[in-house]
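> To start, I am sharing the structure in question, which I have written as structure tokens.
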Amino acid sequence: MSKVYDWFEERLEIQAIADDITSKYVPPHVNIFYCIGGITFTCFLVQVATGFAMTFYYRPTVAEAFASVQYIMTDVNFGWLIRSIHRWSASMMVLMMVLHVFRVYLTGGFKRPRELTWVTGVIMAVCTVSFGVTGYSLPWDQVGYWAVKIVTGVPDAIPGVGGFIVELLRGGVGVGQATLTRFYSLHTFVLPLLTAVFMLMHFLMIRKQGISGPL
């Protein structure tokens, strides 16, 4: 085992990386509230894992979406548990995200030189809310359908481009299969990818600049 480790150590300098991670200075004013961002990240990982598991059985069509969700809940082994964890973790992620934003704002963590860290955080907050909006529609039940109809109809109030935005979101004039396909693609591919990219940027900047000092 030692020879294997030495082989990797010689090429990748694993010990230096481990020492850098474990020896990072933590300011004395840091308390439990500074862990909320990490909890949000953990919820995101749970969402990815449980969401990926459900993609094996979910069918993103207006004719089969609701039935496929019922199948996950009643026939798939532990399907009810996986979907329930996905739903609970989603609520927890939104709550932790809001608390994290408040903590950073109230402790002045958005000030110079951490403006870009704040910007990436705000973008991830928008992505988190978008996860909720797009995921809410996927069962394609009465609640999901009318929620989509209302949400996608909001931009219609924007002068000039409102109608175009509505048709872009819905994939047509009305809510239908094209809308569900768009929301499914956003929920399972576009938003996770965007969130992962900005999350990496967020972490790298925190790693570079460190945790902000006390007020």
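Placed from the backbone N, Cα and C atoms, the Cβ positions cover glycine too.
The noted changes are left out; the structure has the residues it started with.
Found this in Swiss-Prot, in case it helps:
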- C35, R207, I211: heme c binding site (BINDING)
- G37, H100, R103, R114, H202, S212: heme b 1 binding site (BINDING)
- R83, H86, H187: heme b 2 binding site (BINDING)
- C35 to V: Generates Chlamydomonas strains that are unable to grow phototrophically and unable to assemble cytochrome b6f complexes (MUTAGEN)
- L204 to P: Leads to defective cytochrome b6-f complex assembly, probably due to lack of heme assembly (MUTAGEN)
> Please compare the binding-site residues R83, R207 by how many other CB atoms fall within 10 Å of each one's CB, and tell me which has the fewest.
R207
> When the Cα-Cα distance from S212 (heme b 1 binding site) is computed for each of the recorded positions C35, H86, H187, which gives the smallest value?
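Closest by Cα: C35.
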> Measuring Cα to Cα, how many angstrom lie between H202 (heme b 1 binding site) and C35 (mutagenesis position)?
15
> According to DSSP, does R83 (heme b 2 binding site) fall in a helix, a strand, or coil?
helix
> For the binding-site residues listed here (R103, R114), which one has the lowest count of neighbouring CB atoms within 10 Å of its own CB?
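Taking R103, R114 as the binding-site residues, the minimal 10 Å Cβ count falls on R103.
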> What is the separation, in Å, between the Cα atoms of H187 (heme b 2 binding site) and G37 (heme b 1 binding site)?
21
> DSSP three-state call for R103 (heme b 1 binding site): helix, strand or coil?
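Reduced to three states, the DSSP call for R103 (heme b 1 binding site) is helix.
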> Among the recorded positions C35, R83, L204, R207, I211, which ones place their C-alpha within 10 angstroms of the C-alpha of H100 (heme b 1 binding site)?
C35
> Once the chains shown are all counted, how many other Cβ atoms turn up within 10 Å of the Cβ of I211 (heme c binding site)?
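Within a 10 Å radius of the Cβ of I211 (heme c binding site) lie 15 other Cβ atoms.
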> Can you tell which of the recorded positions C35, R83, I211 lies nearest to R103 (heme b 1 binding site) in space, using Cα positions?
C35
> Write down the Cα-Cα distance for C35 (mutagenesis position) and R114 (heme b 1 binding site), rounded and given in Å.
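Spelling it out, the Cα of R114 (heme b 1 binding site) and the Cα of C35 (mutagenesis position) are 18 Å apart.
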